[in-house]
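Participant: Dumping what Swiss-Prot says about this protein:
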type: ACT_SITE; residues: H319; note: active site, proton acceptor
type: MUTAGEN; residues: Y294 to A; note: Retains 24% of epimerase activity
type: MUTAGEN; residues: Y296 to A; note: Retains 66% of epimerase activity
type: MUTAGEN; residues: Y314 to F; note: Retains 5% of epimerase activity
type: MUTAGEN; residues: D317 to A; note: Retains 5% of epimerase activity
type: MUTAGEN; residues: H319 to A; note: Loss of epimerase activity
type: MUTAGEN; residues: H339 to A; note: Retains 49% of epimerase activity
type: MUTAGEN; residues: S344 to A; note: Retains 54% of epimerase activity
type: MUTAGEN; residues: R345 to A or Q; note: Retains 10% of epimerase activity
type: MUTAGEN; residues: R345 to K; note: Retains 36% of epimerase activity
type: MUTAGEN; residues: R345 to E; note: Loss of epimerase activity
type: MUTAGEN; residues: D368 to N; note: Retains 5% of epimerase activity
type: MUTAGEN; residues: R369 to A; note: Retains 23% of epimerase activity
type: MUTAGEN; residues: Y392 to F or A; note: Retains 65% of epimerase activity
Amino acid sequence: MNSHASNGRSRNWPHALLESALLTSALLMASSVALANAPAVPEAPKALVKELHQAKTYTITSPPTGPLEMAKPVLPDLSGYTTEAALKKIARNKPGKITVARMMEETGLKEFIGGDNKMAEWVVRQKGIPQAIMISDGYVNLQDLVKKVPKQFLSEVSPGVYVARLPILVKETGIFEIDSKTKELRLSQEKGSFIVSEGKMLITNTSVNAWSETRNGLAAYRTPDEFRPFVLTWGGSQTWIAKTKMASMGYNQSKSYGVSISQYTPNTAKVLKRGEPTGWIIDSEFADMWYGFYCYETRDFVVKGNTYRDNIVYGIDPHDRSHGLIIAENDVYGTKKKHGIIISREVDNSFIFRNKSHNNKLSGVVLDRNSVGNIVAYNEIYQNHTDGITLYESGNNLLWGNRVIANRRHGIRVRNSVNIKLYENVAMANGLMGVYGHIKDLNDTDRDIELDPFDAQVSLIMVGGELSSNGSGPLSIDSPLSVELYRVSMLMPTKEVGISLNGILGERQDEILDLLVRQKKAVLIDPVESQTELRE
């Protein structure tokens, strides 16, 4: 574990953006602090929101600063996650068994052929009873497969380039390797090829792509529901992908998103009782995927040093009850529909650090649906089309040392989340607020409240860092349970009115800034009445 976290990655900020932001900051610092009489109001969605009770009276005090001081977070050591280390993860001494067998007899393939007339899809694609290539009872590499599988199902079309025209299943006892001897493995879109692993799979120094034989090119995204080949690993599996390029995989179908690491479906998991899947994806590139990365009930997975570019829905999307994840040093950009990086629904005790997430359709980084105990540190989040970092209904998280710059809406947005610690973050040149905290009643929305409960409460501690040149102001927090501020550098927004604190902070702005800026003390803002008391 690293006791001293550093942020030594190069920052390829657009030159004009940095020049403008730094010049503006210098001018603002020279201007000193000016207090505004007319605070700006940030935009906030109003549809489907119940009117919540607003506390009318807050106390402003200056607590001791000692409890607010915190050591830098200890981040995982990444030095062991290398291609060389991955190559040592599997045993190659026992040759495995290769067969071509019916899909419907295999637990690992039931998701794709059972119910809803799914079988018919594969009958049409294969023009017969659906079959798959099976690997079991030992080690097999792609060249072994080519030697034993009929050429109509798997063939070499040019030196080192192979086309698979059936699904490939790595069974629980199987070990499958694709390495540098393979220049490219093409999974046929028309024939319905894909890869599923219940065992061990190692993919290094190669390319694996979804391929349209009809168009003689990548199976480029056209519509959400058009089948595109994918890679999926199930419960108990171990997967390592390193120095590999993957493109044009996945579509809008369960477990078929692109590269997915998932526990079995609940009913199957109860029967098989296999552990959570795990593994690494490192130093690789993913483009035009439905999801660049997805996981479900996965443990200790490492996503490090990858490029996720121009993917469709999400770049990186760990989901339901995954934990102990490391998402580090990735470059995520150009996501077309939603967020660059999102963890959602009880994704806990994980690390998101030293990533770049930029130019995504919505937010750069999102913590969502009761994801707690996470550390988000030293990330560079810029030029996203909504917020930089967004926390939805996810308390007890630490954001440390992030640079959140030139996002179109808020720099950091915190909704219905308590005990959020914001330490040493820079939010600069964002379209609305530098930091925006608010509550929202979700009962009248399409949210499943039993599955994803929430409390309409927000509280945060903000220590150090800088909020400067944000379009609507440095900071706005509506109806908080509490707010603590200390050593926060707040420079003027782009508007000429000077510093303007919004929400309840604006009502006591003079007192807050006197303590925080002039006296350099900590500030604690507490409501006299709690939400419970107000409702009663």
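Including glycine, each Cβ sits where the backbone N, Cα and C put it.
Every position carries its original residue.
Quick one: where do these features end up spatially?
Facilitator: Long-range neighbours of H319 (mutagenesis position) (same chain, six or more residues apart, CB within less than 8 Å of its CB): Y294, C295, Y296, I343, S344, R345, V347.
Neighbour density for Y294 (mutagenesis position): within 10 A of its CB lie 26 other CB atoms from the protein chains shown.
All chains included, 23 other C-beta atoms sit within 10 angstroms of the C-beta of Y296 (mutagenesis position).
Around Y314 (mutagenesis position), the same-chain residues at least 6 positions away in sequence with a Cβ under 8 Å from its Cβ are Y291, G292, Y294, T335, K337, K338, H339, G340, I341, I342.
A strand conformation is recorded for D317 (mutagenesis position) in the three-state DSSP classification.
Around the Cβ of S344 (mutagenesis position), the number of neighbouring Cβ atoms within 10 Å comes to 22.
R345 (mutagenesis position) falls within neither a helix nor a strand when secondary structure is assigned with DSSP, and so counts as coil.
The C-beta environment of D368 (mutagenesis position), restricted to residues of the same chain at least 6 apart in sequence and closer than 8 Å, consists of I342, I343, S344, R345, T390, L391, Y392, E393, S394. In the three-state DSSP classification, D368 (mutagenesis position) falls within a strand.
Its Cβ taken as reference, R369 (mutagenesis position) is surrounded by 21 other Cβ atoms within 10 Å in the chains shown.
In the shown protein chains, 22 other C-beta atoms lie within 10 A of the C-beta of Y392 (mutagenesis position).
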Participant: Determine, to the nearest whole angstrom, how far the Cα atom of R369 (mutagenesis position) is from the Cα atom of D317 (mutagenesis position).
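Facilitator: Taking the Cα atoms only, R369 (mutagenesis position) lies 13 Å from D317 (mutagenesis position).
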Participant: I need the most crowded of these mutagenesis positions: H339, R345. Count other C-beta atoms within 10 angstroms of each C-beta and give me the top one.
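Facilitator: Selected residue: H339.
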Participant: Using a 10 Å radius around its CB, how many other CB atoms surround D317 (mutagenesis position)?
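Facilitator: Step by step: centre on the Cβ of D317 (mutagenesis position), count other Cβ atoms within 10 Å, giving 26.
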